[in-house]
Amino acid sequence: MESQQLSQHSPNSHGSACASVTSKEVHTNQDPLDVSASKTEECEKASTKANSQQTTTPASSAVPENPHHASPQPASVPPPQNGPYPQQCMMTQNQANPSGWSFYGHPSMIPYTPYQMSPMYFPPGPQSQFPQYPSSVGTPLSTPSPESGNTFTDSSSADSDMTSTKKYVRPPPMLTSPNDFPNWVKTYIKFLQNSNLGGIIPTVNGKPVRQITDDELTFLYNTFQIFAPSQFLPTWVKDILSVDYTDIMKILSKSIEKMQSDTQEANDIVTLANLQYNGSTPADAFETKVTNIIDRLNNNGIHINNKVACQLIMRGLSGEYKFLRYTRHRHLNMTVAELFLDIHAIYEEQQGSRNSKPNYRRNPSDEKNDSRSYTNTTKPKVIARNPQKTNNSKSKTARAHNVSTSNNSPSTDNDSISKSTTEPIQLNNKHDLHLGQKLTESTVNHTNHSDDELPGHLLLDSGASRTLIRSAHHIHSASSNPDINVVDAQKRNIPINAIGDLQFHFQDNTKTSIKVLHTPNIAYDLLSLNELAAVDITACFTKNVLERSDGTVLAPIVKYGDFYWVSKKYLLPSNISVPTINNVHTSESTRKYPYPFIHRMLAHANAQTIRYSLKNNTITYFNESDVDWSSAIDYQCPDCLIGKSTKHRHIKGSRLKYQNSYEPFQYLHTDIFGPVHNLPNSAPSYFISFTDETTKFRWVYPLHDRREDSILDVFTTILAFIKNQFQASVLVIQMDRGSEYTNRTLHKFLEKNGITPCYTTTADSRAHGVAERLNRTLLDDCRTQLQCSGLPNHLWFSAIEFSTIVRNSLASPKSKKSARQHAGLAGLDISTLLPFGQPVIVNDHNPNSKIHPRGIPGYALHPSRNSYGYIIYLPSLKKTVDTTNYVILQGKESRLDQFNYDALTFDEDLNRLTASYHSFIASNEIQESNDLNIESDHDFQSDIELHPEQPRNVLSKAVSPTDSTPPSTHTEDSKRVSKTNIRAPREVDPNISESNILPSKKRSSTPQISNIESTGSGGMHKLNVPLLAPMSQSNTHESSHASKSKDFRHSDSYSENETNHTNVPISSTGGTNNKTVPQISDQETEKRIIHRSPSIDASPPENNSSHNIVPIKTPTTVSEQNTEESIIADLPLPDLPPESPTEFPDPFKELPPINSRQTNSSLGGIGDSNAYTTINSKKRSLEDNETEIKVSRDTWNTKNMRSLEPPRSKKRIHLIAAVKAVKSIKPIRTTLRYDEAITYNKDIKEKEKYIEAYHKEVNQLLKMKTWDTDEYYDRKEIDPKRVINSMFIFNKKRDGTHKARFVARGDIQHPDTYDSGMQSNTVHHYALMTSLSLALDNNYYITQLDISSAYLYADIKEELYIRPPPHLGMNDKLIRLKKSLYGLKQSGANWYETIKSYLIQQCGMEEVRGWSCVFKNSQVTICLFVDDMVLFSKNLNSNKRIIEKLKMQYDTKIINLGESDEEIQYDILGLEIKYQRGKYMKLGMENSLTEKIPKLNVPLNPKGRKLSAPGQPGLYIDQDELEIDEDEYKEKVHEMQKLIGLASYVGYKFRFDLLYYINTLAQHILFPSRQVLDMTYELIQFMWDTRDKQLIWHKNKPTEPDNKLVAISDASYGNQPYYKSQIGNIYLLNGKVIGGKSTKASLTCTSTTEAEIHAISESVPLLNNLSYLIQELNKKPIIKGLLTDSRSTISIIKSTNEEKFRNRFFGTKAMRLRDEVSGNNLYVYYIETKKNIADVMTKPLPIKTFKLLTNKWIH
């Protein structure tokens, strides 16, 4: 039975179509209608409401649509007669009996004609005493009089009922819903009572007081039909009427029984909630009363657990018992029995008879045998409810996860078995077994099920009433063939093999058990939360644990998919042997193929299509009779439900009829689908499909882009294929009006080939239904195949091609043939087909050695189009091959991820299909095939560049048993490697370069040499061979820990390209015991660095210790160490993978090191990442290829740029001007003029909206008294310099509203008309970011306000005049300004002074010194940006008080109050912010960039590729003089200003990772060469590809006592023109990036150390200013830190030696930095170069390094 909570119980829940009815024990002395006074009033109110709508006209009466029904009349007016009988609603006392009315004696034998069966027919009897309806038929029922009452009439005869007849009786209301039937029955019974028929109403024992007469039965039948239409009757009522349509008495009897049951339950609940006990009655009586109530509620499906029961009992205790409420309330595991023991003890003390009464304390063994979930009796007992159950009662069913259980045993045992659905029970029949009993004979079906959705776990289900499991190996004390049925949600029976106990052993070493049913016919193993609750175990989904009521955690819960799971490792296995299996074994020759297997084999087609195909032999090898179709009707494929989910179906039959007259392949439909995002460069982003109108044959072709030449190539291919293969000529091609089809190139091609293009007409979407439906179908199939197989998304077109092959072979239910048959081709041999994603092993014909494994794991995709082979995807080689040398992989290790009917489920069926094809590993194979691993030239995915999700075998091989890593780790790793190598990779890195496609034909046995990365000084380290040293114990531990990082699974790949090899020890995951290099401890290394004299002329080499952060000075106190750890702890630094061991061959030892010279490059120019190249390996380094970002565009520069030093002798006039005028960046114009928006606007709707906005702005100007309307001035009389030109500007906001603004032309305003000393201040972006960060950490409410027409609130002091608005028509007149109009030079300053004064004087705020437009008081912080305000406070009421004060003076509009606890979205100063208070904040600009970037006219997504980094290292800007004319030069400069303007706006808002590229390109705005434009296009393209990226903040730990402000600094020495250095700084508050800066050093530095000192000195002033702001806004202490990767810089800062400063400038700079660090309490620490996220601010980085440094804080 379903567990119900006390507060969720509804007395009207009976009678639903899905629930059975259980008859319950009913007291005969209680009126079933007398539930409660409140319910009676509610019922009558409902009937009044229902009838009040039917009182006015005849059309609103009870049955208005019947032509025989007339409106009721008063008694004095005779009713109209439309036939031989009176109207059914005009029942009078003295109606005459019509002739022929007398029927047979028994009511059930009344002969009804079809007309008489109508609800409108009512033939009264000769002496009928039925009352007449009043004139207001259908009006609400009046309150019953005392004589009619709310009880049944217990008259002894019919005559007594007839004596007190009322003249008028109101009819019952009409039944309008099955759910209202219980309430309607109550009013109907009252209607019968008022009609003197109370004696025929069944009493509580089911029998009426007297026998019903024929007249009364007819009256009962007709009135029931009139007021209870059949369409609104519940299912159980319809079932009774289907047996006997006149058996209204049975319906009334059952309704009364239900009402009585509900009344008893309600009374019990009320009684239990209002218990009172003070010892005045015996404790025995009180205990009996309470336990009886609880037992009744539990038996009726209302489960009262111990905790609730004890709380209700204790709440009613008073007197001397009241102290139990305070002594027991903390006892969480208290039971009802224990509570009553204390009550008995107090009662015995009160009576003074403790020794004379028996002791009520029971033995623990008695409590264990109690049948309830709590113990409150002295002996176990079985509660049997309703011992007098009638024959027509049904047992209550209990629901599980889509299943429910009911009992089929005799009625005497029914209750005990039903009770077991929610709690442990005491069984009574011979099959009952207690826990611990031995099993003598059993037929439990032990079935191994290891293919759950989440293997090895149980599905937690709150709706399940019973626990069901498929494997019998965990069932204890099992008994076979129990008399219990399992019913799913569709009421289908599922057989149960056995019942037993499921025993748990949890983390706290506690054991418990619940009842479990065994069946192999369910999708998942279900664990009922109701049964766990019965043993005091609950599921906490906030903490994801199973716990007891006292909070003890028992086991974790796993969230997988949409469900929650708990591991089976907590189950105790049974020690019984596997019993006899009940299933009948079917021989191999007669067993049929299961339908789910065929469904998946044939691309998840529907059953009807597959049957048609088998009948018509379009699918060969087996017949329709070979498939088991029993489950086809009810089978639901989860992959189809997920992959093919749709909104609605396309409209069929929408094509024109004339198309049917064409011959095959003369009329084609075509359409393009795409793009598909986040794919590797080699994978297509689009596909184009063709469908023949006559044969319905389909073709699909992949596309990387939608350019004209790409589309033309496909058209050429398809036309040639049809002409040569089918000897047909295409006459017409139907397509939509996309630009890829309407371009001139394709039009000329079709015209040249004599093909008519048929375009869809405007708004005729139905005409293109063939191509659109095909694309939708193929896309559904693609999603389903990928979902089912678990293959990565970049193989999506392989799924499309597989589906096309199958779809062409399936018969159409309409034509009874397949497309292949229509085309004259043979049917598809299904034995040549494999399920998409089937695991296989491919033969490796060219291994490294004879002992190398010959098999490569792969996944079958689709049959080859160019050979007899199969296209197979090989994750380890990152490619697809076309081969016939493969074998199907079977067994557990080949299992895919998603569902339990994947390849493993049908291994035997698959073997039967492919039996005729021998594997290359078969024992009888003699000759080896010659077509080994034929690479498919046709396939676009023949070569896939991927990072497969599988660790390499070299890791497990490198670990020796003597390593310090625990042995368990080796075992787990080896298992994981073997298992992962045969699993489909779930995800793939979409940003892998296209150049690394083919692996080498012969894998080299020589490993690659890791590249050497430059140090902070830009110099290179020489390689001392051998490099490897044995790991110390600490290093081994750290490597082992790092190897477990989930973010970096390819540690060997990273170390080959990103590791710095020096002469210091290198930690290795492999634990190589190389004894040729002496071991150097971390302490000794650190000691050498500390005591070494700092070198000024040349930077010291970087230490590459395995420590993440190494302090440069020896800590003197523990507090300083804690400070360092505290500063570093929350920073979003990358997690470095462990460095793998690298072995170098002997020939390499003889090679001299390769040195790379420095170059002067605008974008880095230092080829340090390629200092060492791969030796003896033809395979190119993936990291080298990732840095070669190539974007295909006809006008883009395709020349291979090399790192060459540019000549310095050439003059660069434009470049010099650009450097001096970097700030001349023009914003993008997004507004319209008056003539563009209104005068010449051809869009009528938009024009009307702009006109409306125009008038709204004019009215606002007049309302604010912007100008003097009393006098107009002549233009000739006013000094021209005091006349300000004005204009209207219009724009459309992102929310869709149209805005108009009247502005002054301040750009041409005369200087004498304003005070140049006034400042128009706005909030600094760093102040806003700081306030947002503090708001997140302190759970502040954020409120956003807007002050309408803010400038107009500020008066203007100067005498200025403007022209009137255009609509006034006074072009020769002037008006004098009184308010600060938008656009004036002084308007901003005037408004700032106005609002500042009001906030300080009226709102009690004060402005933070040094930070303009930041106001604060003790509760609220305000950031002001012109007319936008952002309020921050701990208490939302504080914000509201400020708002109220602002509204008193200004028109203040609340944009976002910020009161919700869920995620709130803001648009603050261009930043799109998602904020959930106390959890996270995300800052981005996706919507803004999506709108603005396309308006720049930059070609986006050329060739469908996505950039992985904004630039590439190793290039410099060729700065030759420009040879272009003046007009073209201005046009390009203007274009650069727009592009760099947008990039700067975005970069300084939140995309700090782009600042280096923005700063570098901004220096070349006035030098718009083709290369500069190409690099700018590349930057905009990257911004477009990553427009969805966000700056991610998470709330700081609440335990942090201090605010931590950190600046991370970096410098690239001499990498800018004229050997200038690039410096960069990133600022973080409590681990959140709040700002960044990248700029070229103002002076030329002579060393790396000097550049680093310059970078740090640039960061200190802003760091101090931010520190002051933070202390003003938040009173917590603040810790300031500086992080740099230059040890020599730190040494100079810490040292007191001034002798080695090379010059005065360098010395003064260093000394000043020393003073700033010491005077401002700054902590300076060292950070590894690989972890220095400020590195992205100073130079272009390889893709992998760029991602590594940024993916922690922006993604």
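Note: Cβ is positioned from N, Cα and C throughout, glycine not excepted.
Straight from Swiss-Prot, the features:
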type	residues	note
ACT_SITE	ASP461	active site, for protease activity
BINDING	ASP1610, GLU1652, ASP1685	Mg(2+) 3 binding site
DOMAIN	1338-1476	domain 'Reverse transcriptase Ty1/copia-type'
DOMAIN	1610-1752	domain 'RNase H Ty1/copia-type'
MUTAGEN	LEU602 to Ile	In Ty173; reduces transposition frequency 60-fold
MUTAGEN	LYS1178 to Gly	Partially prevents nuclear localization of integrase and reduces transposition efficiency by 30%. Prevents nuclear localization of integrase and reduces transposition efficiency by 99.6%; when associated with Gly-1179. Prevents nuclear localization of integrase; when associated with Gly-1179 and Thr-1180
MUTAGEN	LYS1179 to Gly	Prevents nuclear localization of integrase and reduces transposition efficiency by 99.6%; when associated with Gly-1178. Prevents nuclear localization of integrase; when associated with Gly-1178 and Thr-1180
MUTAGEN	ARG1180 to Thr	Prevents nuclear localization of integrase; when associated with Gly-1178 and Gly-1179
MUTAGEN	LYS1210 to Gly	Reduces transposition efficiency by 77%. Reduces transposition efficiency by 98.4%; when associated with Gly-1211. Reduces transposition efficiency by 99.8%; when associated with Gly-1211 and Thr-1212
MUTAGEN	LYS1211 to Gly	Reduces transposition efficiency by 98.4%; when associated with Gly-1210. Reduces transposition efficiency by 99.8%; when associated with Gly-1210 and Thr-1212
MUTAGEN	ARG1212 to Thr	Reduces transposition efficiency by 99.8%; when associated with Gly-1210 and Gly-1211
VARIANT	ASN12 to Ile	In Ty1-15
VARIANT	SER142 to Arg	In Ty1-15
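In this structure, ASP461 is the one among the recorded positions ASP461, ASP1610, GLU1652 with the smallest number of other Cβ atoms inside 10 Å of its Cβ. The CA atom of ASP1685 (Mg(2+) 3 binding site) is located 54 Å away from the CA atom of the residue listed as 'active site, for protease activity'. Taking the C-alpha positions, the distance from ASP461 (active site, for protease activity) to GLU1652 (Mg(2+) 3 binding site) comes to 61 Å.
The secondary structure of GLU1652 (Mg(2+) 3 binding site), as reduced to three states from DSSP, is helical. Summed and averaged per residue, pLDDT over the domain 'RNase H Ty1/copia-type' (1610-1752) gives 86. Using DSSP to sort the residues of the domain 'Reverse transcriptase Ty1/copia-type' (1338-1476) gives these counts of helix, strand and coil: 34 helix, 50 strand, 55 coil. DSSP assigns ASP1685 (Mg(2+) 3 binding site) to coil in the three-state reduction, outside any helix or strand. According to DSSP, LEU602 (mutagenesis position) is assigned to coil rather than to any helix or strand.
Of all Cβ atoms in the shown protein chains, 23 besides its own fall within 10 Å of the Cβ of ASP1685 (Mg(2+) 3 binding site).
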